[in-house]
Amino acid sequence: MALKYPSGKEYRGNKPNAARRPAADYANRGMTLEDDLNATNEYYRERGIAVIHKKPTPVQIVRVDYPKRSAAVITEAYFRQASTTDYNGVYRGKYIDFEAKETKNKTAFPLKNFHAHQIRHMEQVVAHGGICFAILRFSLLNETYLLDASHLIAWWNKQEAGGRKSIPKQEIERHGHSIPLGYQPRIDYISVVDNVYFTR
């Protein structure tokens with residue numbers, strides 16, 4: 001039975017448009033985790049718990065268009081040097097350095113999310129007695145882990161020798177430490193750092 005408006009025009013109903021899939025945007029892959037960590041670090045700083053900051057990425061600006069002073073647009077820039085890890089700072093008198101990554105994979109963490117220079121930097125931090133780790137999030141499972149750099153480095157070296165290109169989730173569960181999500185702070189990784197690095 002066809003439905004009609006009082007004017008006699010036929011009612012066609014609301015046909016939903018085909019769901020358009022947004023183009024893949026890899027620039028903000030870790031943005032949710034990054035936002036959570038930035039809020040957590042601000043919480044730690046405000047309460048005098050720890051001083052941890054996100055490292056800025058060193059960029060060399062080459063060309064800027066000035067159509068008008070208030071609308072300057074950077075048209076060409078490049079990274080000055082390879083960035084190391086995402087975050088560093090100090091907690092309880094110890095240097096802390098870590099990388100934060102997330103994946104939509106449910107069964108393993110792809111090592112392609114890391115770069116060789118980041119792994120070498122982690123090796124140097126560990127060699128000098130710093131606390132170094134990765135915070136890994138399985139975004140579809142809403143699970144976040146702290147994995148000590150030694151385990152990440154070992155898996156990286158296996159990959160370099162022709163081994164597996166990802167860390168199985170079971171290995172992260174076995175050697176990593178679950179970080180519960182909360183409200184204040186959002187990702188209380190410092191409580192995990194206390195348990196892993198300060199209760200030996």
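Every residue, even glycine, has its Cβ placed from backbone N, Cα and C.
According to Swiss-Prot, the protein has these features:
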{"type": "BINDING", "residues": "Thr84, Asp86, Glu99, Gln118", "note": "Mg(2+) binding site"}
{"type": "MUTAGEN", "residues": "Asp86 to Ala", "note": "Loss of activity"}
### Query
Hey, for the Mg(2+) site built from Thr84, Asp86, Glu99, Gln118, who else sits with CB inside 8 A of the CB center?
Lys55, Ser83, Thr85, Tyr87, Asp97, Phe98, Phe114, His121, Met122
### Task
Using DSSP with the three-state reduction, classify Thr84 (Mg(2+) binding site) as helix, strand or coil.
coil
### Query
Within 10 Å of the Cβ of Gln118 (Mg(2+) binding site), how many other Cβ atoms can be counted across all chains shown?
20
### Task
Would you count the other CB atoms within 10 A of the CB of Glu99 (Mg(2+) binding site), including those on all shown protein chains?
25
